[in-house]
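For reference, Swiss-Prot has these:
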- 12-41, ASP65, LYS157: NAD(+) binding site (BINDING)
- GLY15 to Asp: In Adh-N11; loss of activity (MUTAGEN)
- ALA46 to Asp: In allele Adh-UF (VARIANT)
- ALA46 to Val: In strain: NC16 (VARIANT)
- ALA52 to Glu: In allele Adh-F' (VARIANT)
- SER140: substrate binding site (BINDING)
- TYR153 to Cys: Retains only 0.25% activity (MUTAGEN)
- TYR153: active site, proton acceptor (ACT_SITE)
- LYS193 to Thr: In allele Adh-F, allele Adh-F-CHD, allele Adh-71K, allele Adh-JA-F and in strain: Berkeley (VARIANT)
- CYS219 to Ala: No decrease in activity (MUTAGEN)
Amino acid sequence: MSFTLTNKNVIFVAGLGGIGLDTSKELLKRDLKNLVILDRIENPAAIAELKAINPKVTVTFYPYDVTVPIAETTKLLKTIFAQLKTVDVLINGAGILDDHQIERTIAVNYTGLVNTTTAILDFWDKRKGGPGGIICNIGSVTGFNAIYQVPVYSGTKAAVVNFTSSLAKLAPITGVTAYTVNPGITRTTLVHKFNSWLDVEPQVAEKLLAHPTQPSLACAENFVKAIELNQNGAIWKLDLGTLEAIQWTKHWDSGI
C-alpha cells in the first residue's frame, strides 16, 4: 500500500548520521509537516541546512541517546506527542560499527532500537486506543549474510531483521506496521575505519572499501522510496544504488 509523506509527522532517530542526514534531506523534499530528529550529537549547522531545504517543513531537534532507560524514552516521546498530537512514522537509525565495543554495539544497534519501538507503542498500540503507526528500522545487508570479521555488528543487524519481521506479523494486534531497510556498503564515515572483533582482520575497512560501494545519496533516495512503498514486513535491500525486496526463506514455523 503506497504512502504519501506529504503533511506527515516523522520522527527520525539518528537523522544526522551519514545515511541519516542524506535521508533527512530527501524526506524534506516530500513536504512533510514535521521532521523531528533525535540524535546523540547536536549539530546546529546540519539542522540549519535541513531547515533551509524546505521552509514549509518544521524541523525540530531533541538530544537522544538510544541507550537510556526506556522510561526516559517514553518521557521524551510524551513531549513530542504533546507538541505534534500525532506521529505517522518512526525511523530507527542509530548504529555503530566497532566490534571492540561489544556491549555498546549491542546496546545501540539492537537494544536501543527495541526500547525506542517499545516506548512508542504506548502511544500507537490500538489495544490502548492508539491510532497505529509505521516503523522503519534500519538494518544492514550484514543481517542477511555476515561480514564475518565483525560478527557482533552483523549479529545485531540480523536481530533487527528478525525483530522487525515479528513486529510486522503483530500488526493485526497492535495496528503498527514495520519493515527494514538494509543498506549495502555505503560510503560514509561509519565504514572508513572500524575495528574487527578481537582484531581478526586489522585491514577489514580497507578490504571492504576495495569492493563496489554506493554513495549515501543513492542509498537515501531508495530509502525514501521504500518508505513510500510502505510494505508491511518488507525486507528491503538497498545496495549499489538499487532497491530490492528480499524474499526470506522459511526454514521453520512455530505453528502458532
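Quick reminder: no glycine exception, Cβ is built from N, Cα and C everywhere.
Features recorded in Swiss-Prot, as mapped to the structure shown.
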{"residue": "LEU16", "record": "NAD(+) binding site", "DSSP class": "coil"}
{"residue": "SER24", "record": "NAD(+) binding site", "DSSP class": "helix"}
{"residue": "LEU32", "record": "NAD(+) binding site", "DSSP class": "coil"}
{"residue": "ARG40", "record": "NAD(+) binding site", "DSSP class": "coil"}
{"residue": "ALA52", "record": "variant position", "DSSP class": "helix"}
{"residue": "SER140", "record": "substrate binding site", "DSSP class": "coil"}
{"residue": "TYR153", "record": "mutagenesis position", "DSSP class": "helix"}
{"residue": "LYS193", "record": "variant position", "DSSP class": "coil"}
{"residue": "CYS219", "record": "mutagenesis position", "DSSP class": "helix"}
If you tally other C-beta atoms within 10 angstroms for each of the recorded positions PHE12, TYR153, the top scorer is TYR153
Of the recorded positions GLY15, GLY20, LEU28, ALA52, which one has its Cα closest to the Cα of LYS193 (variant position)?
GLY20
Integer Cα-Cα distance in angstrom, LEU16 (NAD(+) binding site) to ALA46 (variant position)
7
Going along the chain, which residues six or more apart from SER140 (substrate binding site) have their CB under 8 A from its CB?
GLY95, TYR153, SER154, LYS157, VAL160, ASN182, PRO183
Note: among recorded positions LEU16, LEU32, ALA46, ALA52, CYS219, least Cβ-dense neighbourhood at 10 Å is ALA52
Roughly how many Å lie between the Cα atoms of ALA46 (variant position) and PHE12 (NAD(+) binding site), rounded to a whole value?
14
Position of peak Cβ density within 10 Å, selected from the recorded positions ARG40, LYS193
ARG40
Spatial neighbours of SER24 (NAD(+) binding site) that are distant in sequence (at least 6 apart) but have CB under 8 A
PHE12, GLY15, LEU16, LEU35, ILE37, LEU50
Please report the distance from the Cα of CYS219 (mutagenesis position) to the Cα of GLY20 (NAD(+) binding site), rounded to the nearest angstrom.
10
